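What follows is a short report on a single structure.
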Amino acid sequence: MHANPLSSFNRAQHGNLTNVEASQVKSAGTSSTTNIDSKNIEEHVADRLSDLGRPDGGWFFEKSLGTLKNLNLEQLAGIHDVLKLTDGVKNIVSFGAREGGFELAMQFRHDLYRSQHPDENSPHDAATHYLDAISLQSNKFTKLEKLQHVDVFKMQNPFWDVGYKNGIAHAKKMAFFITPEWLGSDFCKQEFQWLSETKNKDIKSAFVIFKDVDLKSKNMTSIFNFADFHKSRVMMASTPPESGLNNVKIENSVDLNFKRLLTDRESWELNNFLGD
């Protein structure tokens, strides 16, 4: 997601998904070590993490669980599950969750799924179009905590960055919704850094830039330079009064912020890019 290990999202978020999507989210990431000997799981996980490259400052789980050698078998299985889940990522989306960014990403993901699977009952992999708040929801180490006095949960997984980096390593496309909130998030900017550093040289990228972004900022200069060098697609979103996206029904939820919108043409262009 945009991604923040503490991803805020509105109550009954499952309402963003069809029944098929929701059931597959629940089943896609059940922790299992059936295809790897438990005696070798530490070595296997260590090799995979080494190949991904340790982030600046260390893996997120090191802050709460300790180094890889300190992890027990269940925790190692949790990492293995995250890696297995994100090996199938096709597209990955980076967004700032605040000020309507989360709702925009969820709407766009929903429309992208439906364009590829017009039949609501058509099966698909829940992690194909990766938003970490949703795609890691089935992992047993993902925890939800309701924030007091507001209709919002936060989601936390100690292995979120493992999944995100692995998603980038396998994805064919990566799209960024660039907003002031994205630029203000260290997690979002870290995702851009991971794209810059990935060994996946076949990944293509697109940047959807909203009109309230300071185009002359240092961060935007880095993005434009990257996009120019890698021939990324750059779209300037017009932020219309009405969205070209289909509204996603989120039952029993209040105060959703649909500030971030795309026109029909903008939505079609990005959908077409990710759907190739």
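All residue numbers here begin at 1 and follow the chain in the order shown.
Glycine residues also receive a Cβ, built from the backbone N, Cα and C atoms like all the rest.
If you look for the noted substitutions, you won't find them, since the model keeps the original residues.
In Swiss-Prot, the entry for mutagenesis PHE177 to Ala states: No hypersensitive response in A.thaliana plants, no longer toxic in N.tabacum, N.benthamiana or yeast, no change in plant subcellular location. The structure shown retains the original residue. As annotated by Swiss-Prot, active site applies to GLN190, with the evidence given as similarity to another entry. Among the mutagenesis entries in Swiss-Prot is GLU191 to Ala, noted as: No NAD(+) hydrolase activity, no hypersensitive response in A.thaliana plants, no longer toxic in N.tabacum, N.benthamiana or yeast, no change in plant subcellular location. For the mutagenesis result PHE207 to Ala, the note given in Swiss-Prot is No longer toxic in N.tabacum, N.benthamiana or yeast, no change in plant subcellular location. Where Swiss-Prot documents PHE210 to Ala as a mutagenesis experiment, the accompanying text is: No longer toxic in N.tabacum, N.benthamiana or yeast, no change in plant subcellular location.
A separation of roughly 12 Å, to the nearest angstrom, links the Cα atoms of PHE177 (mutagenesis position) and GLU191 (mutagenesis position). Here the Cβ of PHE177 (mutagenesis position) has 27 other Cβ atoms within 10 Å, regardless of which shown protein chain they belong to.
It is 18 Å from the Cα atom of GLU191 (mutagenesis position) to that of PHE210 (mutagenesis position). Neighbour counts were taken at the CB atom with a 10 A radius for the mutagenesis positions GLU191, PHE210; the maximum falls on GLU191.
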